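Peer 1: Got a structure for you, written out below as structure tokens; questions coming shortly.
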Amino acid sequence: MKGARLFVLLSSLWSGGIGLNNSKHSWTIPEDGNSQKTMPSASVPPNKIQSLQILPTTRVMSAEIATTPEARTSEDSLLKSTLPPSETSAPAEGVRNQTLTSTEKAEGVVKLQNLTLPTNASIKFNPGAESVVLSNSTLKFLQSFARKSNEQATSLNTVGGTGGIGGVGGTGGVGNRAPRETYLSRGDSSSSQRTDYQKSNFETTRGKNWCAYVHTRLSPTVILDNQVTYVPGGKGPCGWTGGSCPQRSQKISNPVYRMQHKIVTSLDWRCCPGYSGPKCQLRAQEQQSLIHTNQAESHTAVGRGVAEQQQQQGCGDPEVMQKMTDQVNYQAMKLTLLQKKIDNISLTVNDVRNTYSSLEGKVSEDKSREFQSLLKGLKSKSINVLIRDIVREQFKIFQNDMQETVAQLFKTVSSLSEDLESTRQIIQKVNESVVSIAAQQKFVLVQENRPTLTDIVELRNHIVNVRQEMTLTCEKPIKELEVKQTHLEGALEQEHSRSILYYESLNKTLSKLKEVHEQLLSTEQVSDQKNAPAAESVSNNVTEYMSTLHENIKKQSLMMLQMFEDLHIQESKINNLTVSLEMEKESLRGECEDMLSKCRNDFKFQLKDTEENLHVLNQTLAEVLFPMDNKMDKMSEQLNDLTYDMEILQPLLEQGASLRQTMTYEQPKEAIVIRKKIENLTSAVNSLNFIIKELTKRHNLLRNEVQGRDDALERRINEYALEMEDGLNKTMTIINNAIDFIQDNYALKETLSTIKDNSEIHHKCTSDMETILTFIPQFHRLNDSIQTLVNDNQRYNFVLQVAKTLAGIPRDEKLNQSNFQKMYQMFNETTSQVRKYQQNMSHLEEKLLLTTKISKNFETRLQDIESKVTQTLIPYYISVKKGSVVTNERDQALQLQVLNSRFKALEAKSIHLSINFFSLNKTLHEVLTMCHNASTSVSELNATIPKWIKHSLPDIQLLQKGLTEFVEPIIQIKTQAALSNLTCCIDRSLPGSLANVVKSQKQVKSLPKKINALKKPTVNLTTVLIGRTQRNTDNIIYPEEYSSCSRHPCQNGGTCINGRTSFTCACRHPFTGDNCTIKLVEENALAPDFSKGSYRYAPMVAFFASHTYGMTIPGPILFNNLDVNYGASYTPRTGKFRIPYLGVYVFKYTIESFSAHISGFLVVDGIDKLAFESENINSEIHCDRVLTGDALLELNYGQEVWLRLAKGTIPAKFPPVTTFSGYLLYRT
């Protein structure tokens, strides 16, 4: 018994300590890949067998499965114990034995990997090749796919029907699957299935949900080349008497076979990321997530309820309940199988114990001589060795079985524990959701009954703030409008007063006429009474007078009619004036808007120019003044030393004649020291002058080097852009994988169910779901109302203010609400931009103040130096005057002369330095004046431009294009200046950074090895290297000497590609390098299979340009009018199209000409690729003709394509006729 216990303990320790961490399972299948393995399911009787066809190559990984007689039993037991009930074929459902299609085959492979992978296992694929280690994340990822495949087996059966191997069931299954699963289940599908799928896709129109993917693959082909050699033949008899006979040679052709890889590409339309289904629609999960995120933004409590609603949506669905019950039954089946296995293990342990006890009994009973003789025979070495080997083999077999069983036990127990924890969490979430839903119902009822005070207060505050802002912003324009209104009212009052005066004068004249008429009548009556007898004589006079009166009255009536007409004319003029005023107001507003936009643009350009100029000034000051500062500090230190020495010497010189004899011996030493210091000062000043000269020289050299550096910078920027693009593509794939993984896990959480079936909870869930669904539209309405309130608040407040201000204005002069809104928007924009411009101007003023402060500091330093020099000179002169009586007067005089001369030289140099600083200040002031002049000239230009536009309205399009061409060289000059400053800064920072880099490289020598060890990919690196060499062949540094592929430089089967100045080799596995001579890996390593190909996203590259100007000089045709430029690869300034990707491009061009003879070329990198020509042979008469052409070229990254006119002219025409277009067909 003790031995049995030790045996069991050893086996358990072995399986627990080693089997869990280093258990390796290897499965193989015959290389045909078509052998079918029959596997009985858990719930099916033994006569019902389901056949699974396992493919050797899938989209995920190519895994060859090898079965050994030792592993088949364990594998069969695993498959029997772990097949879920969704894969079983029950006779009641009527499901037939059918072979899976291509999509189902891929799922079968994933299922096998999921069911048989341990927790931390390293699985060997492709025996004889490298072993691929799978991490926990990839295992979980595959497990999620296996669980999804179990769920979707039922959907495949329902959609596909009872289809067999054909493509009906496969397409149906693919239609209902996620995009990630369709990508995995592609595999090596049948041709019929693919053709059907493509036909259904390409018949429909392409929208934004579809993306083009290019399928590329390398196919090796054999090329036959005939190598011709000429062999001289024998000399025959010569028939000529004089001269030499010709030699005859024989032609021999030898066939030479070569391998060449051709790139085979095909275009395929697929759903973009985030879309799925046959019509590439948005996923349901993403739509729900969008809805829930919009709801969550409105209110936090509402968002929480919606999120919990999303988790509990499946509580009332019968399908979800059925899935949950199926999974519970499946877990119960697993538990029963585990119990059976534990019973079997206990039985085997009991059998071992019984055999051990029987052996002990036999040994105790049989103590005879025969048994002892047998024991003596058994004590020989050979028998002992045999017994040991047998025991070891049996022990190993038993140990392996125990490891497998214990690993399975751990796996099942861990899965059960995970399921139990997940169900517990779900129950907790359900309870929390029920409680939160009840609380939310109360909260929603409270919210519906009463509006929140906080929102109302916020709205009031917001309205008050908006009113204040409106009053601040609209005071000036409203005052101006009021002034105009008062002016117009005064003009109208004047016109009314004039009309009133006119009417009064008319009334007065009419009254006077009536009075005159009455007087005449009275005089006539009196004359009739007095002169009755003389009536006959007067009657003739009266008739004449009456006729004249009638004529006068007619004339006056005509005058009155004319006056009324004049009044009507004046009224119509007043109306016309009001209408014209309104029109002028509208025109003035439009002009003001245009002028404001132009002023903004001009101000922006001026600010940019001033900023660039200030940057240049700051850099020049930093380059010139900072080293001068260091030199001046050194000068001040040396002068301080001089003053200190002179102070030490001063008491010695002031002493009496007793010390003069000793001083005579010490004076030469001190003079030598002073001379050395003065020499140092002169050398420092000379070095300063030399540094200034070198700075000027370097500045000139840098100006010359800027043009060369521009091209290098552009190339580097393009290379970095490509690398960033590749990195972004990789990160997008990683993000898509992560999103798919999260979505898969989210789907798994929905499929989990509780162990206990509580009917009351389900009824509550349904009722709560109905209540929540009733609340959702109300929440939507609330969100919409709040958004409309927030968005339209400013507009309504503005309308109210405008209505108040316009209440007293007459109806004729009221302005429209739209005009006020436009004015309000314009004033808001102008105020914000003015604030920005004020900030920028304040920054500029601060910088100018800093420069002035720096110059003042330098001036003060120079004055300090001059004062120090004078202080050092004064005591020395005084001491010399006191002690100039005694001997050695000549020596002292000589020394004084020397010192005076040197100090004078120092003074002259300091004066020279001050002059240099003065010249620097002059240059600074000149630069500032230049900036001001430039700004004034630009403002004058801006003022004159609208006048020119008014005068040249028919040619306004040509004028705009001319302006763009005028502005572009100025911008280029500015950019060149900025680039020159950049290069200066880089050159200055390089020597300091190189030393730091060398130090950091010494410290980080050990780091790259560790990083490379961590970053070992599971795939061969040669595939990546080959792809990079095919794409970015322009990144290689080309030599100056041109060498083509005519010499066949690529070795070891590599293919040669001609470039602009050199060639590149696309090497075969496992070689790399410039000539395919460097070997990467061992010979036993497998080559990458390029025949399967790969899918890549096809970028959008297309351009369309036209030519509107006239062209009379031969050269490159500059198409100035650019309509389409996807990819930003065509530059109108040069007329060249730069290739952004390696691939096949299509170009088309049309050229119009009136000349008798026109010709030109389509140029690729300076080489004439195609020619176009047209000539009128009969006569030199000019005629209108249009040339068209197209080309399909395979081009490399960095190459340039343009059109060159060799002979003839192109007329100016608008709309244009001469065009040039091109686009990327597909990448290679």
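From the backbone N, Cα and C atoms, a Cβ is placed for every residue, glycine too.
Every position carries its original residue.
Here's the feature list from Swiss-Prot:
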DOMAIN    207-282  domain 'EMI'
MUTAGEN   Thr216 to Ala  Strongly reduced protein secretion
MUTAGEN   Thr265 to Ala  Does not significantly affect protein secretion
DOMAIN    1041-1077  domain 'EGF-like'
MUTAGEN   Thr1055 to Ala  Abolishes protein secretion
DOMAIN    1096-1228  domain 'C1q'
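Give me the structural setting of these features: burial, nearby parts and distances.
Peer 2: Across the domain 'EMI' (207-282), the model assigns an average pLDDT of 72.
The Cβ of Thr216 (mutagenesis position) has 19 neighbouring Cβ atoms from other residues within 10 Å, across all protein chains displayed.
Neighbours of Thr265 (mutagenesis position), defined as other CB atoms within 10 A of its CB across all chains, total 16. A strand conformation is recorded for Thr265 (mutagenesis position) in the three-state DSSP classification.
Every protein chain shown contributes to the tally, and the Cβ of Thr1055 (mutagenesis position) ends up with 20 other Cβ atoms within 10 Å.
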Peer 1: Please count the residues of the domain 'EGF-like' (1041-1077) that DSSP assigns to helix (H, G, I), strand (E, B) and coil.
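Peer 2: Secondary-structure composition of the domain 'EGF-like' (1041-1077): 3 helix, 10 strand, 24 coil.
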Peer 1: When DSSP states are folded down to helix, strand and coil, where does Thr216 (mutagenesis position) land?
Peer 2: strand
